[in-house]
Amino acid sequence: MKGDSRHLNEEEGASGYEECIIVNGNFSDQSSDTKDAPSPPVLEAICTEPVCTPETRGRRSSSRLSKREVSSLLNYTQDMTGDGDRDDEVDDGNGSDILMPKLTRETKDTRTRSESPAVRTRHSNGTSSLERQRASPRITRGRQGRHHVQEYPVEFPATRSRRRRASSSASTPWSSPASVDFMEEVTPKSVSTPSVDLSQDGDQEGMDTTQVDAESRDGDSTEYQDDKEFGIGDLVWGKIKGFSWWPAMVVSWKATSKRQAMPGMRWVQWFGDGKFSEISADKLVALGLFSQHFNLATFNKLVSYRKAMYHTLEKARVRAGKTFSSSPGESLEDQLKPMLEWAHGGFKPTGIEGLKPNKKQPVVNKSKVRRSDSRNLEPRRRENKSRRRTTNDSAASESPPPKRLKTNSYGGKDRGEDEESRERMASEVTNNKGNLEDRCLSCGKKNPVSFHPLFEGGLCQSCRDRFLELFYMYDEDGYQSYCTVCCEGRELLLCSNTSCCRCFCVECLEVLVGAGTAEDAKLQEPWSCYMCLPQRCHGVLRRRKDWNMRLQDFFTTDPDLEEFEPPKLYPAIPAAKRRPIRVLSLFDGIATGYLVLKELGIKVEKYIASEVCAESIAVGTVKHEGQIKYVNDVRKITKKNIEEWGPFDLVIGGSPCNDLSNVNPARKGLYEGTGRLFFEFYHLLNYTRPKEGDNRPFFWMFENVVAMKVNDKKDISRFLACNPVMIDAIKVSAAHRARYFWGNLPGMNRPVMASKNDKLELQDCLEFSRTAKLKKVQTITTKSNSIRQGKNQLFPVVMNGKDDVLWCTELERIFGFPAHYTDVSNMGRGARQKLLGRSWSVPVIRHLFAPLKDYFACE
């Protein structure tokens, strides 16, 4: 993973975070009731459920750009950067691939002072430090109420990544005004356009109006008289340590309702979220130096950055007297095209002089402001989970870095209070005045509600929820997306061990291990993380002896999960009375369920499969010689169909995870998009259940990703009336693949044990004369770049002295399939990997299905 920034990767057909609008009922789009009315299965599921929570009403609508529109939007930028030769595949979530350009131009000044030449940082943007927080459109994890400054739009950016996440600006385009989250944005009336309505949303009550006009400017003639550049009203690029350049405007201290700026400092208001920051004048440059500081990676990735660019250039356009033609209904991207060309061309004809403020013009954007103190910034940090990582492209073009950091916006909030609390905790524990188990290891709060699974210490409610959601989220390079200790962090150090996927944030190292530890770690190469080192204790960071068991317990014994009645237990059937099994498989994929049943020797009387992918159907039909009966799209299956095909003894399925996975920036949640397909499984499951008085054994199983929102997980559990178990395929295969499984299969929560035939190491899966460079690989997804491993994106295999990717037959063995299982209908390598990336791990399903041998006839 080399480049100026690195973006979150998808974990399972989903990708990168952008602007998610589902807000647990607090903010939804304003589309019509008819449009947002749930499908009959959803209505049935909701009506069947006695409790209808606000989460069920979250809505989000989105639109997508065509490839042609995306290409036209980015062509001029590629020309200026001189790149575009190498493109990464970007999955828009609908099965189409979009080619996005990579940036080889080095983003200026993206390194922090603390970095050594051997260390490359990966920045993600979205927020800044301290003042630079965006309000999260989703309120979860028991955080404090949402109070945020609502001013001129801005969000702190990330610098450019050469390896793009699966979802980019192309796949997550600017939504229609009715559905875009503008909770922190109000467009000045003077710069509004008829084509794109960027006015404030309806969630801006109780805000003050801040207007600074020419009179206030004249009255501040003595402000900023320190022989430094930039006065009130100047349009600038600002730089905060750890983040890339972001557009802003110099304002008077009176506009901030704070104190006067210190000598050599300037108050600036960031475009995008309207926050104010006091920043050194030496870290400001004129907006006229546009090409040197414009960040193509962030523009392609972040809606907030495009919004900031729009308002910045609209302000510049007004000052320069520049006009652009537009047509009604024109998208934001279309309006930005000529604006960006104008900016990259030097703001001709007026040039930089035309951008200077006119004393007759307002010098602060006429935007509504909601005041809040730092305590109310807490929920804001979660908005941009699309955390971008930045690296230095020029170095990347020469050779892979020996060591990299990744920097993200998730920890960009003001963590001052948390760090002070953790410092006190560390001091007390060091002086034997406190117990780690009595404090939250992530934030330092007292009276934790749960234990930390890896290290001695606890977790408070909000940190535990965050841990549940994000611990199994991985980036494109295979590393965890967030810190192993706190599941956030702004700057993350990556373990150098090839088989390790852990990363640790600078904050945790400095507070828990010791001051200066992070700087020392940056200079070490290789650097082994605290999960790999043989020594367990480092400062107050003490690895648990039984961390592997604790980790399993953490995801299966959630104290906040609703207690359900234990599933009905069926006594084992005597061998003489067992009969072949009858199966209904929804979202069947490549017939993993049928394959496992046959491997276990269970006789299958009928296997009815619902699948819409033609390639998957081809695999199942050819490899199982027509023994599988394929039926309609799951949405078209009726109760009458179930009665005709049934009865069934086993119902299995795993609905698409695109709109549930946290790694998807455009995810729509459980109640929209593909997320609502869960309810198709739910209502068909109810149709297949035995009638009252029928005591025949009946089993079912539902699967989905671990990296989903806690509320979605709870809703699924509530409808299915049971809690899930979490199983990671790493225990029985050569690849990570953590999944939740709901169901009533006997012994679902028993320990996972590998069989003698399971291929536990990569070398066991390779063809002759090929050598594995590591024992295990990270989660293999539908993306081709998920094959490369580690922070340097290394090829996992060596053959004849040359590095190589995994072959399709080797991928099949990793998943537990027979070699050439997907080799049908002339499918290419990419298509075969996509089928495998969406499939189940055969050893895991074998582990779950094995108890069925006590109930059904075997061969």
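Glycine residues also receive a Cβ, built from the backbone N, Cα and C atoms like all the rest.
At each noted site, the model still has the original residue.
Here's what Swiss-Prot has on this protein:
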- 232-290: domain 'PWWP' (DOMAIN)
- S277 to P: Prevents accumulation in pericentric heterochromatin (MUTAGEN)
- 428-560: domain 'ADD' (DOMAIN)
- 581-859: domain 'SAM-dependent MTase C5-type' (DOMAIN)
- A609 to T: Significantly reduces activity (MUTAGEN)
- C657: active site (ACT_SITE)
- G669 to S: Significantly reduces activity (MUTAGEN)
- V725 to G: Loss of activity (MUTAGEN)
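For the domain 'ADD' (428-560), the model's pLDDT averages out at 84. Listed in sequence order, S585, D588, A591, Y594, G620, I628, K629, Y630, V631 are the same-chain residues six or more apart from A609 (mutagenesis position) with CB atoms under 8 A from its CB.
The 10 Å shell around the Cβ of C657 (active site) contains 26 further Cβ atoms across the protein chains shown.
S277 (mutagenesis position) has G669 as its nearest neighbour among the recorded positions C657, G669, V725, going by CA to CA distance. Across the range of the domain 'ADD' (428-560), the DSSP-based residue counts are 41 helix, 22 strand, 70 coil. Distance noted between the C-alpha atoms of G669 (mutagenesis position) and V725 (mutagenesis position) is 21 Å. The Cβ neighbour count for V725 (mutagenesis position), using a 10 Å radius and every protein chain shown, is 20.
Of the listed mutagenesis positions, namely S277, G669, the sparsest Cβ surroundings within 10 Å are found at S277. If you take the Cα of the residue listed as 'active site' and the Cα of V725 (mutagenesis position), they are about 17 angstrom apart, rounded to a whole number.
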